[in-house]
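S.K.: Have a look at this one.
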Amino acid sequence: MECCRRATPGTLLLFLAFLLLSSRTARSEEDRDGLWDAWGPWSECSRTCGGGASYSLRRCLSSKSCEGRNIRYRTCSNVDCPPEAGDFRAQQCSAHNDVKHHGQFYEWLPVSNDPDNPCSLKCQAKGTTLVVELAPKVLDGTRCYTESLDMCISGLCQIVGCDHQLGSTVKEDNCGVCNGDGSTCRLVRGQYKSQLSATKSDDTVVAIPYGSRHIRLVLKGPDHLYLETKTLQGTKGENSLSSTGTFLVDNSSVDFQKFPDKEILRMAGPLTADFIVKIRNSGSADSTVQFIFYQPIIHRWRETDFFPCSATCGGGYQLTSAECYDLRSNRVVADQYCHYYPENIKPKPKLQECNLDPCPASDGYKQIMPYDLYHPLPRWEATPWTACSSSCGGGIQSRAVSCVEEDIQGHVTSVEEWKCMYTPKMPIAQPCNIFDCPKWLAQEWSPCTVTCGQGLRYRVVLCIDHRGMHTGGCSPKTKPHIKEECIVPTPCYKPKEKLPVEAKLPWFKQAQELEEGAAVSEEPSFIPEAWSACTVTCGVGTQVRIVRCQVLLSFSQSVADLPIDECEGPKPASQRACYAGPCSGEIPEFNPDETDGLFGGLQDFDELYDWEYEGFTKCSESCGGGVQEAVVSCLNKQTREPAEENLCVTSRRPPQLLKSCNLDPCPARWEIGKWSPCSLTCGVGLQTRDVFCSHLLSREMNETVILADELCRQPKPSTVQACNRFNCPPAWYPAQWQPCSRTCGGGVQKREVLCKQRMADGSFLELPETFCSASKPACQQACKKDDCPSEWLLSDWTECSTSCGEGTQTRSAICRKMLKTGLSTVVNSTLCPPLPFSSSIRPCMLATCARPGRPSTKHSPHIAAARKVYIQTRRQRKLHFVVGGFAYLLPKTAVVLRCPARRVRKPLITWEKDGQHLISSTHVTVAPFGYLKIHRLKPSDAGVYTCSAGPAREHFVIKLIGGNRKLVARPLSPRSEEEVLAGRKGGPKEALQTHKHQNGIFSNGSKAEKRGLAANPGSRYDDLVSRLLEQGGWPGELLASWEAQDSAERNTTSEEDPGAEQVLLHLPFTMVTEQRRLDDILGNLSQQPEELRDLYSKHLVAQLAQEIFRSHLEHQDTLLKPSERRTSPVTLSPHKHVSGFSSSLRTSSTGDAGGGSRRPHRKPTILRKISAAQQLSASEVVTHLGQTVALASGTLSVLLHCEAIGHPRPTISWARNGEEVQFSDRILLQPDDSLQILAPVEADVGFYTCNATNALGYDSVSIAVTLAGKPLVKTSRMTVINTEKPAVTVDIGSTIKTVQGVNVTINCQVAGVPEAEVTWFRNKSKLGSPHHLHEGSLLLTNVSSSDQGLYSCRAANLHGELTESTQLLILDPPQVPTQLEDIRALLAATGPNLPSVLTSPLGTQLVLDPGNSALLGCPIKGHPVPNITWFHGGQPIVTATGLTHHILAAGQILQVANLSGGSQGEFSCLAQNEAGVLMQKASLVIQDYWWSVDRLATCSASCGNRGVQQPRLRCLLNSTEVNPAHCAGKVRPAVQPIACNRRDCPSRWMVTSWSACTRSCGGGVQTRRVTCQKLKASGISTPVSNDMCTQVAKRPVDTQACNQQLCVEWAFSSWGQCNGPCIGPHLAVQHRQVFCQTRDGITLPSEQCSALPRPVSTQNCWSEACSVHWRVSLWTLCTATCGNYGFQSRRVECVHARTNKAVPEHLCSWGPRPANWQRCNITPCENMECRDTTRYCEKVKQLKLCQLSQFKSRCCGTCGKA
């Protein structure tokens, strides 16, 4: 830790202090302040605006040391600079404008955002690329980066948060609020899809309001975006966004990017105006716009100041409230605006005590009482709980809670709720009756009622409550059945009665009931007791009886009483009328007549009411067969008026009559199923449903058939729909786990977890992690928690056991095991695999020990190295090498590397690879005998191998050759080859310098980079070897075939080329050359001129290849017997060289004459030989093909040699510039087929080609003859047209016509001495680097119309230049244009009122009436302009007869007039040019409608007498059914219905209409009659037994619940006190609560009573507190005697009318408040001398406001003296 010295003045002290600041530890300074003096004052700010820095110093008071910092910094002047201030960094750069830099003045501009040193002052000279660091650091307070608040202090960039504090990391949220939580804005995202419209050219995409941030819109499609703006002042603007760039629109920066298929619009914000993004439709296709931005919440809650105190003295309280504030208009608005945003949380009111001073003894109005000092706070008060909404199963009970205030007299009044918000509001609802509802409990079944066959069994079902008590209240609908059938396995032999009692006739059953008393059964039933005696002894009285609900318990054979609601069915009458005879007092004498009269009168009384039929009810169905029921009414026979049904005798009620109705079949209709659940909960899911066309044949049989969809006339409802089309909330989406980091011992596996949001269109949007509120799933987890197998842990080698001579080194081994917890533990050594002895002990060798008394001579070890280079050409299993050289080998070869060391023991030899010690492994064997073996080479084996024998060291470099004869890139190694080879014996520095010099041999500018030259000595021969491998050093075709692993491929190669096997017999496995030979070549090349170096390098490489082959063949020839040498001629066919140079190796001089028939047939091959370099001054030039001849003034003769081999012997011919050479006395063909030119002239310049031909093929080689070395270009004068091939290649000078999308290669073969440099031009402009240039050729990939033009190749060297050109024409085949507006406009102009149609490749159709004319358009584009030919019915239209037509607009429009049936059909236009053809079609159809009678429709009924079949009548157009309205004018065929299915119908249930509900609310019952009827073929419906219908269908229900809604009503409380707001003199408002409740008093939501008229909840009332009015005082004196600035004021207050005391102003708010100030003395001043016009001028002067014009003019006198 450095000491803190005493502060001394100067910049050096500040600099050192800041260094101390950066080196201090992070301990708190407060712990160490005891030795420090107090902090000094803050320095002045480094800037006056824009954010600067200020510092403070302190000194150390101790003589020892003080820990901590002696300087501290803070930000200052954090206010925005005015626009004219400019950039702070730019000001510092401009300060150097008057200082010369290198003797010249510059205008300096700032260079910002330097990633390496942002706090240095780097500036750029205006108008140049010169960038200079003018100062090592900028002034304190300069921003590090333009888009960051971080600032530079003492040359270092310090972090600054958005709170402008140093070291703060707080940032702005998406709303622009520093350290905000994002609650002041909301994310808006959406998608807009344009709709093609002929009448609508543009549309609004989205409106982005003022203040929005982070806006991004992406348009995909052909349409175009543009902007409309509107500022807060109402100024409107528009920006068309015509080009890519960054614009300033209404002071908002807009970044716009325009692409061929999309447009991107970005605005960082905040926006300074309202932006409306609009889209301009192009009309070609739909476009989609996706947008996202953060919209500010402009309405926010704002906490108010405290309200006035509730008491003026003696202690009161005051509260705050919250008001909704509009940030745009800066005004308070209604609260509903803030409730619109869920993010807005209304602040809770704050409460504080106030006016705690005691009240004065008397204020003149009242005597102070003790209770005046007590003022209780408002409180919540609740009403009693209402009755529970449910008697069981959990209900709700509620109460009203209101805020009340108690005055000093104890009167309680309701006040606004906000006054009680300082405490939690009491709950207004709570659960109640949460115990279970009564449930049905079924007991065990009784035994079967029969002993054989089928019978019945019964059980008791009781309603049990939650305490286990028998009670009522269970739902009858859910009651389990109490009776079921049972079968006894014993058969019955007694004949049974055919019909059960239930099936007997009604009157027979009634007789049975009268005769038999009701008996108790095992099913609950009503059991009436006997009638009581008549209540009177004479006359008409009543009788009563008890009716019980009883059940027979079969298991106990006892009768149990049940609640009445346990029995089903109507309850028997418990009361009836009775007649006890006349009440005359005398016993009459029996008189039959009188008796008849008496009882006859009673009979007449009974017969006064009777049942009668009154028509039928409405048909129950509108189609498909319904039923009508005869209406039976009880009528008064005398008045014929309806009476109550109980007045008629029930037993005499006539039977029910039913008849069928509306038997016509229902039309086919769509049957729609229910929607399935949505497949997704958000982010657009799908719902499906079944929709099918059905036809109801018979309602009584419920017979329905499914029809084809086209038979339903109505449009088919949708079977699928989107659902939940809203954005999902952001959620975490984890990816798959990655593989474990370990295979055992406890590893870790990771995965990527992204925060994404599934959008309403199904796509996913990746969001920042802060958007996902849920906890983030784990990104990593433990894995492979099992223990690892035991392994050896080896220590370092110990020192040698001796100080000289031979010794040993040892190391220890520990058996270690990695546990699943990740910790290691030592285990028993038996658990580890056996350890080789060599792994724990090895020999070591130090300096030889000196023998005492005898002088000795030191002989250091020596390694016999071989300085050779090896190049493997054929696969071989194993190769042996000696260290000291370089080897370029094929993969999978085994290598044995020997280290022949002398004067050292073999076991002491050690091996290294790339500087790392090598030990034996399964792949590399380090033998103790001084050699190293590598098994099957792989790329990682490439590198530098070093053998060490004591101080002696030798290296061996191994590199691999890939399958494409390229050197394999070496993997990364810890040490470079340069570092390893630098340790070679014999001066590493000199070797390195020599290597670096030789590396430059192949480099001339960019070519060195292109060849990838080596950067270390281990790669110095790589370029030569690569050239040998790539440029035909030996027959590559034979090598490639031999490299194949499959022996079958070798056999194939031998069969195809019989000479290949002979060549391979003489081809070496490895080519060997001396390193010094390669060093000589590199040295020779370094001495050549730079422009000829590449040319000679190719020459020397080819000679090197010949030498290698020749030395190998000569060595092999000496090993063969003479006979073998005579019969083994080998000729190696050369490999064509890129540059024209080649090597020719002939190992037999027998020529073509030798061998005779023994030689195999082979194609011609011209031998490429290398001649000596031509001397320009030679008079006779003799050369071989493949070179360049330069004609000089002294050249007398040129001899061009052409030697070819092949069998049969090839024929030689010569050509010049592609044309056959015309021999003359000056141009001669020699006997050896050489071409000689005597006295060459300029006309002889050109490319001469030797062609060798026999029956098997041909070969050709060219040679260039130039004039004095001038450039020569091989040209071709031909036109190439390409429409199909993917690539085309031509020589310069040709004309190319090709379609788009192909690759075009233009060859520019040049010659000249020195070699000419090629430059390409397009339309006389030089082509840049992006074009593909290779060896003089120009490659144009994927050509388009923009590539069309004139391409020129210029060849230039020291002797001149030559330019040749090729014209490239892009053909565009005929195709349909994407924009059809032009052809449509052409059709509209040709025939404005004529129907028209455009042709298309797939064909279009136009339907016309007979006699009309039509226009057919053929939209086409192409280059050249296609020629259009029209056809009709496949024949040229010019040959069509009977067709009136005109061809217009150069063939693009065909007008056909007076169409008829013969002229309709297919019209086609054929467009063709050089690039292709296109056929488009359109059909003209003459429409004609007619009626068609089809098959009979389905029978309208399946039975009965109403079934008919109607013949189906359809309106057709060209055999296609259309709307029948089209056939309205056609004669309709007469059709007659046919009767069908006239037979008896099976029995079916007939139901009547439902009766009226028994209750209007609270749950009632509806009933209807259900009978079994049978419809005869005659149409008569008769009742039958119910069993006949039960077999067909289940009996319909005859009772159902209705009007289940609760019975509700409005209820209200009593009127509250008259303490509401004043609305006039003496008038206030009082309130009462109005709520919805059931008749039982249960409170319900108000919506339940919405159908009922709601009582008023407020009314006006008389209030003494509202006896108030505004009182004003007199106006004060005017503040000025003249001018425009005088004003006067007065006091305005609200006072009580009786007491004349001031009261709160809100009590007078019902009337307008008088003005409390006004202008005055608005008259011009008479004299214009400088004087004050207001009395406030002294304050103006004290506040230094005189510089403001409005104050200076009014205080002229005072400010003039200032």
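Every residue gets a Cβ built from N, Cα and C, even glycine.
The shown structure was predicted, so the numbers you read here are calculated from the model rather than taken from an experiment.
Quoted from Swiss-Prot, the note on the mutagenesis of W36 to A is: Small reduction in secretion of ADAMTSL1. Quoted from Swiss-Prot for the published mutagenesis W39 to F: Abolishes secretion of ADAMTSL1. Among the mutagenesis results in Swiss-Prot, W42 to F has the note: Abolishes secretion of ADAMTSL1. The residue drawn here is the original one. The mutagenesis experiment W42 to A is recorded by Swiss-Prot, whose note states: Modest reduction in secretion of ADAMTSL1. For the published mutagenesis W385 to F, Swiss-Prot gives the following note: No effect on secretion of ADAMTSL1. One mutagenesis experiment named in Swiss-Prot is W385 to A, and its note says Significant reduction in secretion of ADAMTSL1. Mutagenesis annotation in Swiss-Prot: S391 to A, described as Small increase in secretion of ADAMTSL1. About 40% increase in secretion of ADAMTSL1; when associated with A-312. Dramatic increase in secretion of ADAMTSL1; when associated with A-312 and A-451; the structure shown retains the original residue. Here Swiss-Prot notes a mutagenesis experiment, W445 to A, with the remark: Modest reduction in secretion of ADAMTSL1. Recorded in Swiss-Prot as a mutagenesis result, T451 to A carries the remark: Small increase in secretion of ADAMTSL1. Dramatic increase in secretion of ADAMTSL1; when associated with A-312 and A-391. Annotated domain 'TSP type-1 5' per Swiss-Prot: 607-665, in sequence order. Residues or ranges marked as domain 'TSP type-1 7' in Swiss-Prot: 788-850. Residues annotated as domain 'Ig-like C2-type 1' in Swiss-Prot: 861-963. If you look up Swiss-Prot, you'll see 1286-1369 marked as domain 'Ig-like C2-type 3'.
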S.K.: Quick check for the class: what is the C-alpha distance, in angstrom and rounded, between T451 (mutagenesis position) and S391 (mutagenesis position)?
M.R.: 46
S.K.: With DSSP as the yardstick, break the domain 'TSP type-1 5' (607-665) down into helix, strand and coil residue counts.
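M.R.: Looking at the domain 'TSP type-1 5' (607-665) with DSSP, the answer is 6 helix, 24 strand, 29 coil.
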S.K.: With DSSP as the reference, give the number of residues of the domain 'Ig-like C2-type 3' (1286-1369) in helix, strand and coil.
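M.R.: Each residue of the domain 'Ig-like C2-type 3' (1286-1369) counted once, the result is 3 helix, 51 strand, 30 coil.
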S.K.: For W445 (mutagenesis position), which of the mutagenesis positions W36, W42, W385, S391 has the nearest Cα in space?
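M.R.: The answer is S391.
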S.K.: For W42 (mutagenesis position), which residues of its chain lie six or more apart in sequence with Cβ-Cβ distance below 8 Å?
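M.R.: Residues satisfying the criterion: S54, Y55, S56, R74, C76.
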S.K.: Among all the protein chains here, how many other CB atoms are within 10 A of the CB of W39 (mutagenesis position)?
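M.R.: The answer is 14.
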S.K.: With a 10 Å radius around each C-beta, find which of these mutagenesis positions (S391, T451) has the fewest other C-beta atoms nearby.
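M.R.: Looking at the mutagenesis positions S391, T451, the Cβ with the fewest others within 10 Å is that of T451.
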S.K.: Over the domain 'Ig-like C2-type 3' (1286-1369), work out the mean pLDDT and round it to an integer.
M.R.: 86
S.K.: Out of W36, W385, W445, which of these mutagenesis positions shows the lowest number of other CB atoms within 10 Å of its CB?
M.R.: W385
S.K.: Using DSSP, break the domain 'TSP type-1 7' (788-850) down into helix, strand and coil residues and give each count.
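M.R.: Once the DSSP states are binned, the domain 'TSP type-1 7' (788-850) shows 6 helix, 23 strand, 34 coil.
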S.K.: For S391 (mutagenesis position), identify the closest of the mutagenesis positions W36, W39, W385, judging by Cα separation.
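M.R.: For S391 (mutagenesis position), the closest Cα among W36, W39, W385 is found at W385.
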S.K.: Using DSSP and collapsing to three states, where does W36 (mutagenesis position) fall: helix, strand or coil?
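M.R.: Its secondary structure by DSSP: strand.
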S.K.: May I ask for the distance between W39 (mutagenesis position) and W385 (mutagenesis position), taken between their Cα atoms and rounded to an integer number of Å?
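M.R.: Between the alpha carbons of W39 (mutagenesis position) and W385 (mutagenesis position) there are 68 Å.
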